[in-house]
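The following features are taken from Swiss-Prot:
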type     : residues                           : note
BINDING  : E178, D362, V364, D365, P494, D541 : Ca(2+) binding site
MUTAGEN  : S290 to C                          : Loss of activity
ACT_SITE : S290                               : active site, nucleophile
Amino acid sequence: MKNRNRMIVNCVTASLMYYWSLPALAEQSSSEIKIVRDEYGMPHIYANDTWHLFYGYGYVVAQDRLFQMEMARRSTQGTVAEVLGKDFVKFDKDIRRNYWPDAIRAQIAALSPEDMSILQGYADGMNAWIDKVNTNPETLLPKQFNTFGFTPKRWEPFDVAMIFVGTMANRFSDSTSEIDNLALLTALKDKYGVSQGMAVFNQLKWLVNPSAPTTIAVQESNYPLKFNQQNSQTAALLPRYDLPAPMLDRPAKGADGALLALTAGKNRETIAAQFAQGGANGLAGYPTTSNMWVIGKSKAQDAKAIMVNGPQFGWYAPAYTYGIGLHGAGYDVTGNTPFAYPGLVFGHNGVISWGSTAGFGDDVDIFAERLSAEKPGYYLHNGKWVKMLSREETITVKNGQAETFTVWRTVHGNILQTDQTTQTAYAKSRAWDGKEVASLLAWTHQMKAKNWQEWTQQAAKQALTINWYYADVNGNIGYVHTGAYPDRQSGHDPRLPVPGTGKWDWKGLLPFEMNPKVYNPQSGYIANWNNSPQKDYPASDLFAFLWGGADRVTEIDRLLEQKPRLTADQAWDVIRQTSRQDLNLRLFLPTLQAATSGLTQSDPRRQLVETLTRWDGINLLNDDGKTWQQPGSAILNVWLTSMLKRTVVAAVPMPFDKWYSASGYETTQDGPTGSLNISVGAKILYEAVQGDKSPIPQAVDLFAGKPQQEVVLAALEDTWETLSKRYGNNVSNWKTPAMALTFRANNFFGVPQAAAEETRHQAEYQNRGTENDMIVFSPTTSDRPVLAWDVVAPGQSGFIAPDGTVDKHYEDQLKMYENFGRKSLWLTKQDVEAHKESQEVLHVQR
């Protein structure tokens, strides 16, 4: 197999190269950029100023991931139809309706020269490699461009910023289901009456649950703002919502993750069916990512601090994240980052380390704008009819007619939905609006921080709802729930839209001092799996996302608390244990045991529960690579599905009942598209089976007047009938299908980022990070102040030559990932030199 890096060095820059000695590195000229790749193809960039450093970064990204990045750019800006045709017109329209390009450009124009050098240098580096590709496409043009029939376009700073805006801000900090919630509330009021309907809504979508596990322990602090969902004043002010719920209009995807391009009616049917089967974990679900544990000096063994991160973005080919080392201009860092952002989301600089998980704070509100019946395009605000902002957008369509449409915007934000029957337009207001580029650069600048104070200064500038984590060489650890959050009016129910007439406009933004944070917690560790950051902190408004007594973070807490101290290897092994852990066994086994305790030993329902009792909840593959060694998850899947049908689903009017029917286990033949979580229906059911122990008022009896035991046993009877017909009467012989894991060739938007044949599979689904990394400070087993590892599957590269030759680093981390392995991350010049596979030297004048 050809080594593309060696090919590049020999064919493109041989005249620029000379032997790299360490003294020469220190004395390199201001125009020089050195690119050194390690044995896994991960590049380290050396330059003396910011522009040259990020020029080198953009240059290597283009070498490795040019097609992936081209499709990410088109996906985030809504220009996919231009190269892939009419099936992507609706997708492009949806993308363009969701952002305001002039606002992003204005932020870029306001940057300091130093910060502008980051984006400009990166774009210039991308373009430099594209220019070389254009001079030698027979060798250097990635095959995917020929497969799909177009060529790469040049980059500008706007494109670099929009990759971040579209894949981080708009994916992980833009989720809202307030209009969906209003549709649900409308149906609940029709079924139960106004007062009781609101009470049932509170049972299904509570705002705060005091029993929810928190990343910051109660003894450390509680969230100071109190929310009373019984004091909602805005619900009564809203019009009915009888249109289809907006969640049904999200573009449907197939099992391969590709957009299906369906008619509106068929799309809604597909989304409803997919969500009913897979819930938030499935094809029609929402991101439910990621996990992290940080162990400080009082709990780490043979080290002062250990950080293990597992961001769960989903699995893709090429890899979702990109490994890079940056050295010079005040930077000295190593790690990896999604879509090759110019700021490392996961990494360290030899003194501190950092990582992230999605925060799921509520930083987005929907304002119901009252439209003028006489003046189209006008809405009522502060007693006056105000003209909306608008812009015309034209979608260029490959082999088709261009389509022009209008994007509308009010003082609150872009218009997402219009209900002509009530003369209402729904505008999305983001607390981070206007702070997108500053948020990106906060990630970039944190790479220079050397202590908690410097690091939190950047955390304060990061406006998206993202959890940030910290560790340092002295064994200090910390956590901040970053983001900008609205200071809402009293009586504003953040789960629902509010009138946009002016009275309910935000008072401003809450100060950063209000953000949940902790430094060196008493427990000696920090753990998160997208759970609540702090007691009394309000959850996201997403109907599919709840913080309650049932939470998967308990699986991490339990493992960390089992040992007084953990070594680095033990901390890494938590990945293996949690990735195979059934998430419902711990929650419902006591209920099942209580219900069957009076049954005879021969009763098959008791046999099912005894099988669960003997099981540790860990799913392991049989030798056939297709089935589980234990049938526990299959039993829980069928039982939970039956229980939900008899309880939560029965209590919710159609079509919203489909939101709560998924057990959380069902998936496609290719496996889940992302992280597995406890389903929203299961979380609601868990509160119900707790009875008086639950802090959530049970406005409607989910057991419909029957004893809880009777319903549990009936669901167990369903389970036995279903599984015994399928596998026979001997439970010990049941071999139930395992979940697979697929690295899909379509990005999370559903847009191709590779050819279909680049899809990669592994037999075992692992509920773990898309990448995993571990950083260990002051290890006693080494004379280095820090040791670091990661695994970025399938591999560093995404390059396939025009003749079909696959780069040697395309999938050389696939088996490593499957076996819970890891590779070293190098930082020092000596280590990079010792593990050098190839080298390239550029001389570039600015």
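Heads up, the Cβ atoms here are built off N, Cα and C, so glycines get one too.
Original residues fill every noted site, and no substitution is shown.
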For E178 (Ca(2+) binding site), the three-state class that DSSP assigns: helix
Count of other CB atoms lying within 10 Å of the CB belonging to V364 (Ca(2+) binding site): 23
Cα-Cα distance linking S290 (mutagenesis position) and D541 (Ca(2+) binding site), given in Å to the nearest integer: 19
S290 (mutagenesis position) versus binding-site residues E178, D362, V364, D365, P494 - nearest by Cα: D362
Structural state of V364 (Ca(2+) binding site), classified by DSSP into three states: strand
Residues flanking the Ca(2+) site, with Cβ no more than 8 Å from the Cβ centroid of E178, D362, V364, D365, P494, D541 and excluding those residues themselves: T176, D363, I366, R495, S540
Neighbouring C-beta atoms (10 Å sphere around the C-beta of D365 (Ca(2+) binding site)): 26
Mapped DSSP class for D541 (Ca(2+) binding site), helix or strand or coil: coil
Which same-chain residues, if any, lie at least 6 apart from E178 (Ca(2+) binding site) yet have Cβ under 8 Å of it: D365, I366, P494, R495, L496, P497, D541
Sequence-distant neighbours of D362 (Ca(2+) binding site) in its chain (C-beta under 8 A, six or more apart): T465, Y485, P494, P538, A539, S540, D541
